[in-house]
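Copied over from Swiss-Prot, here are the features:
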- Glu144, Glu148: Mn(2+) binding site (BINDING)
- 95-226: domain 'Nudix hydrolase' (DOMAIN)
- Glu147 to Gln: Loss of decapping activity; when associated with Q-148 (MUTAGEN)
- Glu148 to Gln: Strongly reduced decapping activity (MUTAGEN)
- Ser249 to Ala: Leads to the accumulation of autophagosomes under normal growth conditions (MUTAGEN)
- Ser249 to Asp: Leads to reduced autophagosome formation under autophagy-inducing conditions (MUTAGEN)
Amino acid sequence: METKRVEIPGSVLDDLCSRFILHIPSEERDNAIRVCFQIELAHWFYLDFYMQNTPGLPQCGIRDFAKAVFSHCPFLLPQGEDVEKVLDEWKEYKMGVPTYGAIILDETLENVLLVQGYLAKSGWGFPKGKVNKEEAPHDCAAREVFEETGFDIKDYICKDDYIELRINDQLARLYIIPGIPKDTKFNPKTRREIRNIEWFSIEKLPCHRNDMTPKSKLGLAPNKFFMAIPFIRPLRDWLSRRFGDSSDSDNGFSSTGSTPAKPTVEKLSRTKFRHSQQLFPDGSPGDQWVKHRQPLQQKPYNNHSEMSDLLKGKNQSMRGNGRKQYQDSPNQKKRTNGLQPAKQQNSLMKCEKKLHPRKLQDNFETDAVYDLPSSSEDQLLEHAEGQPVACNGHCKFPFSSRAFLSFKFDHNAIMKILDL
């Protein structure tokens with residue numbers, strides 16, 4: 001037995017049509033597409049007010065509601081157009097209407113504000129909406145953000161800072177609003193449109209639909225962020241370009257705006273410059289090593305034996321790798337008077353390494369930062385950003401090799417070993 005479908009009372013339709021449709025200009029009322037936009041406004045009003053205040057009214061989607069309105073006011077379709085065809089054309093037209101909104105970042109630049117639609121299956125996305133006729137893009141963004149969050153971005157918006165994408169032939173532009181405190185109170189101005197408003201860590205949001213980062217860190221499937229996914233990677237790139245270099249400012253913003261070699265969102269939020277944790281901000285690791293190496297080259301080796309040790313160690317490693325083997329001539333052995341103990345010590349060290357093989361974990365724990373003992377006098381090391389850093393006792397170099405840092409060039413020692 002089929003249950004009879006409850007219809008919207010005629011009195012309710014009369015009120016809604018008088019509020020949203022009958023008062024519009026005649027040239028717009030003759031356009032079925034424009035009428036559909038007004039019907040959409042009436043549908044929202046019906047869900048927000050009538051259904052809450054009048055128990056027993058049927059809950060219906062936009063298509064069923066539009067059919068009821070066109071049936072109640074047949075003069076809205078004077079040519080007798082098919083309602084389904086009109087609704088399909090309206091839906092296609094809506095997909096071509098640009099949408100504008102905002103990406104709101106907190107003061108650390110680590111978190112972003114997302115909104116969730118009212119329906120149970122709605123995902124998380126940025127506050128945005130369709131532009132009205134003859135409305136400026138930044139005005140539309142401010143209006144939509146205020147309607148969905150209750151926060152006015154007019155005083156924060158910059159017309160040149162935005163991410164613009166074309167998704168399914170629909171233009172979407174989101175203005176970037178950094179530096180909003182996390183304790184800001186958000187309160188949607190529209191009813192039954194926004195269910196939740198929350199801050200999310202940018203690092204925990206997915207970059208593509210198969211990115212399982214939110215599943216492991218937030219307990220949410222990546223499809224819950226399908227509306228935000230297209231903007232996450234461009235947002236990270238924008239942050240890296242704009243705030244890539246750390247600064248001493250308290251707000252975490254950079255004054256230089258240069259791009260680091262390997263920027264991370266976590267790095268952008270640091271409020272103070274930490275020299276021991278900087279990851280090559282001005283170029284490649286090779287460039288960083290050259291800058292640290294230059295002041296160390298000024299002091300030569302104390303004797304020739306140290307340089308000979310280094311070269312012999314290199315020859316031994318080349319023999320182990322199967323490369324060209326070099327034989328020590330008798331003359332060379334005679335010149336290396338004090339090298340036998342050092343050679344034996346190297347052999348003992350190699351045996352110890354074989355007995356205690358190096359673990360991969362040790363590479364990360366011990367090679368990340370090496371302590372290089374210096375003389376009693378303070379050495380000034382050239383930092384990556386050109387600022388001298390006083391070094392007394394021990395200095396820490398990020399991701400540098402001990403062999404590189406301890407290398408000292410002695411021309412005379414090399415010439416004697418090569419017998420030139």
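Glycine is treated like the rest: Cβ placed from N, Cα and C.
Here the original residues stay in place, and none of the substitutions has been built in.
Packing around Glu148 (mutagenesis position) is summarised by its Cβ count: 24 other Cβ atoms lie within 10 angstroms of its Cβ, all protein chains included. Listed recorded positions: Glu144, Glu147; maximum Cβ neighbour count within 10 Å falls on Glu144. Annotation note: Glu144 (Mn(2+) binding site) sits in a helical segment as assigned by DSSP. Mean predicted confidence for the domain 'Nudix hydrolase' (95-226): the pLDDT average there is 91.
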